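A.B. asks: Relevant sequence annotations retrieved from Swiss-Prot are reproduced here:
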| type | residues | note |
| --- | --- | --- |
| MUTAGEN | Arg136 to Ala | Abolishes the binding affinity for uridine |
| MUTAGEN | Thr140 to Ala | Abolishes the binding affinity for uridine |
| MUTAGEN | Phe143 to Ala | Abolishes the binding affinity for uridine |
| MUTAGEN | Gln225 to Ala | No change in the binding affinity for uridine |
| MUTAGEN | Asp323 to Ala | 20-fold increase in the binding affinity for uridine |
Amino acid sequence: MNLKLQLKILSFLQFCLWGSWLTTLGSYMFVTLKFDGASIGAVYSSLGIAAVFMPALLGIVADKWLSAKWVYAICHTIGAITLFMAAQVTTPEAMFLVILINSFAYMPTLGLINTISYYRLQNAGMDIVTDFPPIRIWGTIGFIMAMWVVSLSGFELSHMQLYIGAALSAILVLFTLTLPHIPVAKQQANQSWTTLLGLDAFALFKNKRMAIFFIFSMLLGAELQITNMFGNTFLHSFDKDPMFASSFIVQHASIIMSISQISETLFILTIPFFLSRYGIKNVMMISIVAWILRFALFAYGDPTPFGTVLLVLSMIVYGCAFDFFNISGSVFVEKEVSPAIRASAQGMFLMMTNGFGCILGGIVSGKVVEMYTQNGITDWQTVWLIFAGYSVVLAFAFMAMFKYKHVRVPTGTQTVSH
């Protein structure tokens, strides 16, 4: 099989299995299993708990002892088993435990798939910068397609979404076994555990600007978790109104939500221009403003014609909110730190956004939703306005505290890291 096609299938399956349940599990737990907001928040925070340390730990295993191919296959085997078990779970405590174990297995694969892809491309004499992005985009396509399949199959509120995820995980394991062997690098054999775990990057907190940047990374990472947890659940809440129960938005909430991912792929293309023209601080400010709009538009959106326009606009600005912080933030880290700790600093950035930010967003937003839910009815407008208010506070705090003087460079020389 052609190398690029092989890696495209790998990326497609990696994110297709995640897309089958990540944005709809909250709806299934809230509507079908009747979990409260705090319980749902706890389940989703498990992704953050796993993201704090598991990628680094299994990255070390793949670097020093066991081929990345086999670590990757073992992780997805565990993932298939736990998703199969999750489909049969009906209590918050059991769901938290099963999804936590699943997260321990899945989160490291986000880095391992890059390791596998980079090695194969470099071994074939290809350029990662030019050849990898067109491969990675198939991951986003897979995520979107899974959302559509689950929605059109009527499984958004069903445990069947988890069976689909388990089946896709099993298929991915079998496909991984067909890949060529990837040798253990052993390049880090003489490094200390402190260096291997990326703990050297904690020294960056001595730099005031970097410390502020990482703290805001966590606070903004929390906003992404809010969307993953409750966006789909919110759209399904309109089925309690007879006027909206049969509307396309309620019946196929995942398809509407997938506009967010489509927008994300388009906004990536604008990052080089905005970074070179306006600088990291202004680009990140645009991201925070986009989060304000994301939540405010949700607050006033509904399945009416005008409300639908507001909901679609909310999905579109999500692409800006996500990319202008996550991608631009990665570029900022790349340019600000010394080459010696660049990889550790990138790991720190991911730890703050996908780890601690995920935990914070899961716990706090779950409590907010629980607080404004009475007799199974959630006051979503108030909930979204609270999150929008949180974003407004972040915007003013970021503007006042983060100091950065931009030196404009030609667009063509701006490097964007994916």
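Using the three backbone atoms N, Cα and C, a Cβ is placed for every residue, glycine included.
Where a substitution is noted, the model still shows the residue that was there originally.
A description of the local structural setting of each listed feature is requested, covering burial, neighbours and distances.
C.D. replies: All chains included, 18 other C-beta atoms sit within 10 angstroms of the C-beta of Thr140 (mutagenesis position).
Note on Phe143 (mutagenesis position): other Cβ atoms within 10 Å of its Cβ, all shown chains, come to 22.
Listed in sequence order, the residues of the same chain lying 6 or more apart from Gln225 (mutagenesis position) and placing their CB within less than 8 Å of its CB are Tyr44, Ser45, Gly48, Gly357, Cys358, Leu360, Gly361, Gly362, Ser365. Following the DSSP three-state reduction, the secondary structure of Gln225 (mutagenesis position) is helix.
For the recorded site, Asp323 (mutagenesis position), the DSSP three-state label reads helix.
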A.B. asks: Could you tell me the C-alpha distance between Thr140 (mutagenesis position) and Asp323 (mutagenesis position) in angstrom, no decimals?
C.D. replies: 13
A.B. asks: If one measures from the C-alpha of Phe143 (mutagenesis position) to the C-alpha of Asp323 (mutagenesis position), what distance in angstrom results, rounded to a whole number?
C.D. replies: 16
A.B. asks: Ranking the mutagenesis positions Arg136, Asp323 by other Cβ atoms within 10 Å, which is at the bottom?
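C.D. replies: Counting other Cβ atoms within 10 Å of each of the mutagenesis positions Arg136, Asp323, the minimum falls on Arg136.
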A.B. asks: Distance between Asp323 (mutagenesis position) and Arg136 (mutagenesis position) at the Cα atoms, whole Å?
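C.D. replies: Per the Cα atoms, Asp323 (mutagenesis position) and Arg136 (mutagenesis position) stand 15 Å apart.
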